[in-house]
Amino acid sequence: MGKPERKVRERINSSSSYFLRCFGVSRKIHSDKPIVDAGQEIQKTKKKTRTRWFSRPTKFRSKEEITPTSIYKSEKQKLTFEDDKQNLFRVIRHVTDRKNVATSGYKTVDHETKEKDTNEQRDINPEPLSFLGYDDKFYERVSTDGKLDPTNIVGSGSKPKEIREKSSRVRKRSRVSKLDPVIGISIIMLTLMIMLTWGRLCAILCTSTWCYIFPRLKEAATAVAVVNRKRSGSGKGEEGSFQGDLDLNSVAYKKKVVLEGFLVRQHRVSM
């Protein structure tokens, strides 16, 4: 009876050992153990393997949760996040300080230019940063320590006056171009008014000279001619008049001729 019992034990132990080896568990075979049924031993091995199989990953998970590396990583992340916050606050402070400085300098320049020309400053409405020539270099590069680069600060706002002069020239040209047609129309209207007024004056003067001055001048010329004839006459007539005073076409001469005719007739009748 001893030999078959040993064979049965060896078969059961070998099968259980192979089954357990599939799950990575080894077991030594002891020949002195009591005989156990195959079904009961398989159930025991399954229970053992289940407990061992599920016990190991739980331990591994608990170890992973308690490892110091994850805590160190979380602390590092917190520190980097805080450092980023501090750097951002520094950058914002420096940028705002630089903006305040730029606006203060712009105000001083504007105060000087307002005393020179107030009208130009009223018309100009520039943007705060683009007018001063602060391009992307104005937002200077910030180092890891939070300091500003002096090169970008020096060369950022060096040409505000030139830009201001150019803008004022452009404004003046636009105004002149808008006023050109108005000025031309006003000049044309003035010339027409002057021509009309002078034309009326010229017409009045011409008519007055033709109707009033010319006859007066003619009468004066005839009087002068009569005086000259009297002075140049050689003798007097019968009635004490100069021969040069006779005017055949005059009314006095005609009356004289008629009277003389009547006298001659009366003299003949009386004879």
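Cβ coordinates come from backbone N, Cα and C, glycine included.
So, quick note: what you're seeing has the original residues, none of the substitutions.
Here Swiss-Prot describes N13 to Y as a natural variant; the accompanying note says: In strain: cv. Cnt-1, cv. Ema-1 and cv. Tac-0.
Variant annotation in Swiss-Prot: V25 to L, described as In strain: cv. Lip-0; the structure shown retains the original residue.
E41 to V appears in Swiss-Prot as a natural variant; the accompanying note says: In strain: cv. Can-0.
Among the natural variants in Swiss-Prot is Q43 to P, noted as: In strain: cv. Sorbo.
T144 to I appears in Swiss-Prot as a known natural variant, with the remark: In strain: cv. Cnt-1, cv. Ema-1 and cv. Tac-0.
One natural variant named in Swiss-Prot is N228 to K, and its note says In strain: cv. Bla-10, cv. Bl-0, cv. Can-0, cv. Cvi-0, cv. Ka-0, cv. Kas-1, cv. Lip-0, cv. No-0, cv. Pa-1, cv. Per-1, cv. Sei-0 and cv. Sorbo. Other Cβ atoms within 10 Å of the Cβ of N228 (variant position) number 11 in total over all chains.
In Swiss-Prot, the entry for natural variant V269 to L states: In strain: cv. Bla-10, cv. Bl-0, cv. Can-0, cv. Cvi-0, cv. Ka-0, cv. Kas-1, cv. No-0, cv. Pa-1, cv. Per-1, cv. Sei-0, cv. Sorbo, cv. Su-0 and cv. Yo-0. The structure shown retains the original residue. According to its DSSP assignment, V269 (variant position) is helical.
One natural variant catalogued in Swiss-Prot, M271 to T, is accompanied by this note: In strain: cv. Cvi-0.
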Enter the number of other CB atoms within 10 angstroms of the CB of V269 (variant position). 6
Return only the integer: C-alpha distance in Å from N228 (variant position) to V269 (variant position). 43
